[in-house]
Amino acid sequence: MAPGRAVAGLLLLAATGLGRPSEGPELAFTEDVLRVFGANQSLSAAQLGRLLERLGAAPQQGALELGQLHFNQCLSAEDIFSLHGFSNVTQITSSNFTAICPAILQQLNFHPCEDPQKHSVKPSFSEVWGYGFLSVTIINLASLLGLILTPLIKKSYFPKILTYFVGLAIGTLFSNAIFQLIPEAFGFNPKIDNYVEKAVAVFGGFYMLFFVERTLKMLLKTYGQNDHTHFRNDDFGSKEKAHQPKTLPLPPVNGVTCYANPAVTEPNGHIHFDTVSVVSLQDGKAESSSCTCLKGPKLSEIGTIAWMITLCDALHNFIDGLAIGASYTLSLLQGLSTSIAILCEEFPHELGDFVILLNAGMSTRQALLFNFLSACSCYVGLAFGILVGNNFAPNIIFALAGGMFLYISLADMFPEMNDMLREKVTGRQTDFTFFMIQNAGMLTGFTAILLITLYAGDIELQ
């Protein structure tokens, strides 16, 4: 039991002795309070002030003028003494301590000394829908990044950029789950339940093992030899390739034949964005382009994997929308934190989905269209999340989203972050560079969510 609640209970029991002889349990409880907070079985005005501070009922600023007493008037220790006819130098003993107990309990129950502006006020209807719609729109723009970033895939620096964003996604998703979503599911308050330090320890345990494991691998690994892997993948943008993978022909459309040079698909399902390009052949003349088949092949001729990815991504985005909507009904900072985590995760995932859809036989326009349509399911999830959050306790949604965030960060993106560099890393220096980039991404995401959690009560979104 919290110390403040224990003291409040003692005060209540002591107050029950009002008007009765000071004997029995009432006297024992009174003497306990006087022994802890007073001296020589008596209580001065200053010591009463410390008792009020311990109970969280002390005025934050100077004493207010006493007028007609009412339930929401903030009283200092001197005010309580004055109202009961005691001077500031009077020492309260057990015989008259019960007289001031009702005043202390009144201050403790109604908290009139708290700043009303500090109370957490739920966002208004327009704020929830406005900020929620804006956040989902920004997140959905990530689904269009494939078209913009496809030309950068073959750049030598692209693996470093992608590694940082994958690490950032891991840090934000994992931290948002342990700092925000899971505690909210259990009804914890970071200012009262003091779970933040324990959540930091949870992340610390994960990060410590990651750091030790990667360090040992760098120290013990013999570079320059072929690593034993269950798959092979080409280097990102490598110029030393002996030959390019064979292109896959797509059905002709309007007299134009498209050939998709697919991403390398490993047996374990990992996609490496190194050989994505589309060329067209018309009248026997080769022409490199992003894709001249704007209409694309028939939907029935597109690989099944494309529809599986689209449907799974739509469900994933629906859950994301649920989490965002429920978070914004709680507070704007909670919604912002969840949105940041989802945005960081969507960037590498949407890029990967775009490449998979191209590999399955879609044209660029079709891949963008279906990737964007699956992303729009986030709006549906947002609406459900807001409705549930406003009418019911959203704890179940927070628990569901927290578990999903843990799975995506630890079981999905974390192995992907390591596997994507298996053959890219050719020396200890290169391995160390990517290791530092991974650390920078994860620690950036962790720090951002931690700061939002710690200072959520001091940040105001107007």
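Glycine is no exception: its Cβ is also placed from the backbone N, Cα and C atoms.
Taking all protein chains in view, 9 other C-beta atoms sit within 10 angstroms of the C-beta of ASN40 (mutagenesis position). According to Swiss-Prot, the mutagenesis experiment ASN40 to Asp carries the annotation: Decreased glycosylation.
Annotation of the published mutagenesis ASN88 to Gln in Swiss-Prot: Decreased glycosylation; the original residue is retained in the structure shown. For ASN88 (mutagenesis position), the same-chain residues 6+ apart in sequence whose C-beta sits under 8 angstroms from its C-beta are ALA45, GLU78, PHE81. DSSP gives ASN88 (mutagenesis position) a coil state; it is part of no helix or strand.
Experimental mutagenesis at this site is recorded by Swiss-Prot as ASN96 to Gln, annotated: Decreased glycosylation. A C-beta separation below 8 Å, combined with a sequence spacing of at least six in one chain, links ASN96 (mutagenesis position) to HIS84, PHE86.
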Request  = With H, G and I counted as helix, E and B as strand and the rest as coil, say where DSSP puts ASN40 (mutagenesis position).
outcome  = coil
